[in-house]
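Working notes, structure below.
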Amino acid sequence: MAQTDKPTCIPPELPKMLKEFAKAAIRAQPQDLIQWGADYFEALSRGETPPVRERSERVALCNWAELTPELLKILHSQVAGRLIIRAEELAQMWKVVNLPTDLFNSVMNVGRFTEEIEWLKFLALACSALGVTITKTLKIVCEVLSCDHNGGLPRIPFSTFQFLYTYIAEVDGEICASHVSRMLNYIEQEVIGPDGLITVNDFTQNPRVWLE
């Protein structure tokens with residue numbers, strides 16, 4: 001008779017593997033997420049590098065629009081300053097600009113969003129599909145959200161940057177909270193001016209700022 005009380009053994013590395021899979025899925029934007037996932041884990045089991053299709057190859061294989069900062073700016077303008085947006089409404093906006101449904105679903109899954117979505121969090125994860133690294137992701141988010149419309153360096157309120165960096169680092173799971181806190185404290189005390197704004201160069205060109 002088969003034993004039913006045998007404890008299930010969950011490998012300690014599983015949570016990290018699942019996070020890496022979720023991030024890879026956002027970046028790859030596969031047309032068939034299930035098949036892509038099967039190929040991904042099969043490659044891992046053989047000790048091989050998981051499959052990642054180039055963005056140009058993806059665009060050639062489908063009629064979806066390519067995700068760009070410009071399209072994210074359009075979505076941001078349509079959200080019109082709201083902090084919370086309903087998933088159904090955002091899905092419709094996403095569809096109107098012809099972005100891949102699988103990418104929308106991947107962002108929803110990684111962010112664990114339900115019926116009501118915190119727009120800045122969704123935007124940050126969507127930008128991570130373009131940014132790859134945390135620094136590049138935050139650069140793109142700043143460009144999308146920039147309150148400078150006179151052709152200057154993209155800039156956003158430091159409070160917004162603080163929220164986004166903390167969230168992205170938390171989702172990434174590979175950066176300790178103490179490092180995030182240390183970087184934010186340095187930027188706030190040594191970099192931010194009286195206007196309370198942070199520019200892209202403040203965290204991409206400053207050798208003392210390392211967000212990764």
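The backbone N, Cα and C atoms fix where each Cβ goes, glycine too.
Annotation comment: Swiss-Prot describes 12-49 as domain 'RIIa'. Looking just at the domain 'RIIa' (12-49), the mean pLDDT is 75.
The Cβ neighbour count for Leu18 (mutagenesis position), using a 10 Å radius over every protein chain in view, is 11. Secondary structure at Leu18 (mutagenesis position), taken from DSSP and collapsed to helix, strand or coil, is helix. Here Swiss-Prot notes a mutagenesis experiment, Leu18 to Ala, with the remark: Abolishes interaction with AKAP3.
Long-range contacts of the domain 'RIIa' (12-49) within the same chain: residues 55, 58, 61-62, 67, 100, 102-103, 105-107, 109-110, 125, 128-129, 132, 171-173, each at least 6 residues beyond the stretch ends and with a Cβ under 8 Å from a Cβ of the stretch.
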